[in-house]
Amino acid sequence: MDADKIVFKVNNQVVSLKPEIIVDQYEYKYPAIKDLKKPSITLGKAPDLNKAYKSVLSGLNAAKLDPDDVCSYLAAAMQFFEGTCPEDWTSYGILIARKGDKITPDSLVEIKRTDVEGNWALTGGMELTRDPTVPEHASLVGLLLSLYRLSKISGQNTGNYKTNIADRIEQIFETAPFIKIVEHHTLMTTHKMCANWSTIPNFRFLAGTYDMFFSRIEHLYSAIRVGTVVTAYEDCSGLVSFTGFIKQINLTAREAILYFFHKNFEEEIRRMFEPGQETAVPHSYFIHFRSLGLSGKSPYSSNAVGHVFNLIHFVGCYMGQVRSLNATVIAGCAPHEMSVLGGYLGEEFFGKGTFERRFFRDEKELQEYETAELTKTDVALADDGTVNSDDEDYFSGETRSPEAVYSRIMMNGGRLKRSHIRRYVSVSSNHQARPNSFAEFLNKTYSSDS
């Protein structure tokens, strides 16, 4: 018997077939550099920086920026941001720099140039006759890179969220060591004219390069990162959520995964922890692999590990975390089942801790405590393990164990308890729910059952 087939009758004729559905047509690609060459892009001819500054600033004021010119200028302006490498810097077998080397952002990557001249038009008129200073270049670079961050902000953020961020960014780039070069609200006005610039590969690449540099190198102009920080772990929300989750519940990755009681986690856990990646290497190219073009479709995104992502945020909702309540549900990854498991895990980790004495007045007190603890352990091992209580919460002698939680779920037939539903409704009903968020899902799914 073929386990994948179903049998039924059509007009008295027996039909046997294998139902096939649309599968994920994308191939997840792991970031890797196999040829020992730094990530690279190709831009037009390197400009005269004074001419380029005046042209790009003019375009910023007129809200008419040329993306090719902006990228060419950003690459050329890297020379203003020299710093000292604090340690030998290697990633994927490539020596980026040695300890003590003087480096700039373009030391991290390879920027190839053609002979094609840029436009360098003065769309906003000629406002600056003298040559710009380094603080003026730094301010322009900071404002341009901030267009990346603004274009990554989702439309679901309500009110004046984006405008407020744009105003705060402008304030950063008009105070020392930077200098005011644009009028108030210029950044937001210009952003509206280039709202999708985060999808331009070269602009994204340069934002990631600047971010990787300033995240490691102490520099006067490190605040430029305010516009590029979103390139760090970009499209890695699944892996980032898991990392935050294990810190939140105070378990190791191995201990946490033991609580993942569902077959759909198997493929995702294998995908997320593929051997050979530099996930744990500080300042690796891995951190910026999406912006540097090292992977087409991230295997670490919320969609790639949707069941894990859903579970983590249902647990977060149970614990009242605003970030989880606002996160977007991955609708195709069993959210109803994940909400059930999330309720049990939320109960297990919420309002409950594992505590022990770790500090003592002197060595004698420490030794007495350790001796007493050993005696307790011996007594526990000698116990025949008989449980006299019918209360499922005392089903296991160990307060935090996968076995105890799994037993509770099985005893309840894989359904949520009333107390879980009340908690879910309580946290979600007091929250202004965004469309397709976990708060909205919990409200719609469980509010009638409370």
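Every residue gets a Cβ built from N, Cα and C, even glycine.
Modelled residues match the original; the substitutions are not represented.
As recorded in Swiss-Prot:
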VARIANT   Ser407 to Ala  In strain: Isolate Germany
VARIANT   Arg422 to Gln  In strain: Isolate Germany
- [ ] Report, as a single number, how many Cβ atoms besides its own are within 10 Å of the Cβ of Ser407 (variant position).
- [x] 14
TODO: Compute the C-alpha separation of Ser407 (variant position) from Arg422 (variant position), stating it in Å without decimals.
DONE: 21
Open item on the list: Using DSSP and collapsing to three states, where does Arg422 (variant position) fall: helix, strand or coil?
Closed with: helix
